[in-house]
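J.: Residues or ranges marked as chloride binding site by Swiss-Prot: Ser107, Ile356, Phe357, Tyr445. While the structure shown retains the original residue, Swiss-Prot records the mutagenesis experiment Ser107 to Ala with this note: Uncouples chloride transport from proton transport. Under the heading of mutagenesis, Swiss-Prot lists Glu148 to Ala or Gln and annotates it as follows: Abolishes proton transport, but permits the transit of chloride ions. Abolishes gating, permitting continuous rapid transit of chloride ions; when associated with A-445. Listed in Swiss-Prot as a mutagenesis experiment, Glu203 to Lys or Arg is described as follows: Decreased proton and chloride transport. Under its mutagenesis annotations, Swiss-Prot gives Glu203 to Ala, Gly, Gln, Ser or Thr the following note: Abolishes proton transport, and reduces chloride transport. For the published mutagenesis Glu203 to Cys, Ile, Leu or Val, Swiss-Prot gives the following note: Abolishes proton and chloride transport. Tyr445 to Phe or Trp appears in Swiss-Prot as a mutagenesis experiment; the accompanying note says: No effect. Swiss-Prot lists Tyr445 to Ala among its mutagenesis entries, and the accompanying note reads: Abolishes gating, permitting continuous rapid transit of chloride ions; when associated with A-148. As a published mutagenesis entry, Tyr445 to Leu appears in Swiss-Prot alongside the note: Alters stoichiometry of proton/chloride exchange.
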Amino acid sequence: MKTDTPSLETPQAARLRRRQLIRQLLERDKTPLAILFMAAVVGTLVGLAAVAFDKGVAWLQNQRMGALVHTADNYPLLLTVAFLCSAVLAMFGYFLVRKYAPEAGGSGIPEIEGALEDQRPVRWWRVLPVKFFGGLGTLGGGMVLGREGPTVQIGGNIGRMVLDIFRLKGDEARHTLLATGAAAGLAAAFNAPLAGILFIIEEMRPQFRYTLISIKAVFIGVIMSTIMYRIFNHEVALIDVGKLSDAPLNTLWLYLILGIIFGIFGPIFNKWVLGMQDLLHRVHGGNITKWVLMGGAIGGLCGLLGFVAPATSGGGFNLIPIATAGNFSMGMLVFIFVARVITTLLCFSSGAPGGIFAPMLALGTVLGTAFGMVAVELFPQYHLEAGTFAIAGMGALLAASIRAPLTGIILVLEMTDNYQLILPMIITGLGATLLAQFTGGKPLYSAILARTLAKQEAEQLARSKAASASENT
């Protein structure tokens, strides 16, 4: 009985099959692979830029404080130098923005959101230097601003720069690299890779085009930027608050109450930001000299506060562990909270190049600590720790203001390394977000973008009317 044996492939047929396979590989569209490779390039560059920005801000702050040491024996002179050093640095930042790249003012995150919707231009050749050096001036001067705004906008513009340099074509490549740079910027600012990914998916969900290629690119960019950050910095939590105790199940209702408080305060805070923008615009009226002088006055005030009451100035990273440890009395916490609300509104609403993430994290920490101290006194049977409410409050104001609870929760967990508090943080963040949504009002970045687009439309209409008038004459 015969059995069929498989025929062996001839050498000629094997060569032909290999040629066909190679031809198919060569003819395949390389765009997805090119995008992923460029995402790694973008993430690397963004990480290096974020590290340089962070080191530059720290160096300027050290130089500014070092200049005050030489005048320590003369108190009036000390206050004068403290005011002038911060005022000059702030004026430098305001001047760069107003003169060369107005779109580099403020956080920059709404600009990236507008660019993802094809509603705002990305002029990386002017935004990159202005945002970098302008942000060095304002943050180095001790203003109440965060570094995440500059790094996100710098990251998005680096994504567009890489796209233009390597001449990648197509909307998918442009959109993906822009989003990748923004996510990498946030991840490098806070050493929080997962928060960077969630920031794009959650905060920029109306603008982000979710595809397999785009999300892979964001992952790759965030990984590379975080690696760059950790090469030049320690691989530890950005904010050291120690390991806090867990929250017992019978105390979780207190975190819901804390979330309700933030849900009420968040929309009010957003209205204050927009109202302060209108007020300060009436002060300078669009005049560059008045605008720079106003910025110098605000920066000088922050410089004075940084010497007289350090907890009320700066981004707030130094304040968070001190407040969480319970080193402030209730009266001092109230003073710090009120003072930082005022300085945050003045600095951010004035159009200074800088973010608002870090100041809001500090505000949430202070308010959460105050709530925790009250809870400790009212419910001694629970054996509460005020620091756990501080951690829960950190992300709650962020959740209520920009309506990104997941980003706020994961960001705080990655920054503090207290993952055991994830359940109370979810409860606080969800309560804050839901109540803020029910009370109405737009998320902060969406409201700022809407204002920017309305102003852009008005300017375009005015130019078209002027052009029509000149043609008629």
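Backbone N, Cα and C define each Cβ position, glycine as well.
Structural setting of the listed features?
T.: The number of other CB atoms found within 10 A of the CB of Phe357 (chloride binding site), across every protein chain shown, is 29.
According to DSSP, Ser107 (mutagenesis position) sits in a coil region rather than a helix or strand. Around Ser107 (mutagenesis position), the C-beta neighbours below 8 angstroms that are at least 6 residues distant in the chain are Gly149, Val152, Gln153, Phe348, Gly354, Gly355, Ile356, Tyr445, Ile448.
A sphere of 10 angstroms centred on the C-beta of Glu148 (mutagenesis position) encloses 31 other C-beta atoms. In the three-state DSSP reading, Glu148 (mutagenesis position) counts as helix.
Residue density at Glu203 (mutagenesis position): 25 other Cβ atoms are found within 10 A of its Cβ, drawing on all protein chains shown.
In the three-state DSSP scheme, Glu203 (mutagenesis position) is classed as helix.
The number of other Cβ atoms within 10 Å of the Cβ belonging to Tyr445 (mutagenesis position), over all protein chains shown, comes to 23.
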J.: Measuring Cα to Cα, tell me the gap between Phe357 (chloride binding site) and Glu203 (mutagenesis position) in whole angstrom.
T.: 13
J.: Please report the Cα separation of Glu148 (mutagenesis position) and Glu203 (mutagenesis position) in Å, rounded to an integer.
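T.: Pair distance, Cα basis, whole Å: 14 Å.
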J.: Determine which residues of this chain, when Ser107, Ile356, Phe357, Tyr445 are set aside, have a Cβ within 8 Å of the centroid of the chloride site's Cβ atoms, and list them as they appear in the sequence.
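T.: Same chain, not in Ser107, Ile356, Phe357, Tyr445, Cβ within 8 Å: Ile109, Gly146, Glu148, Gly149, Phe348, Gly355, Met360, Ile402, Leu444.
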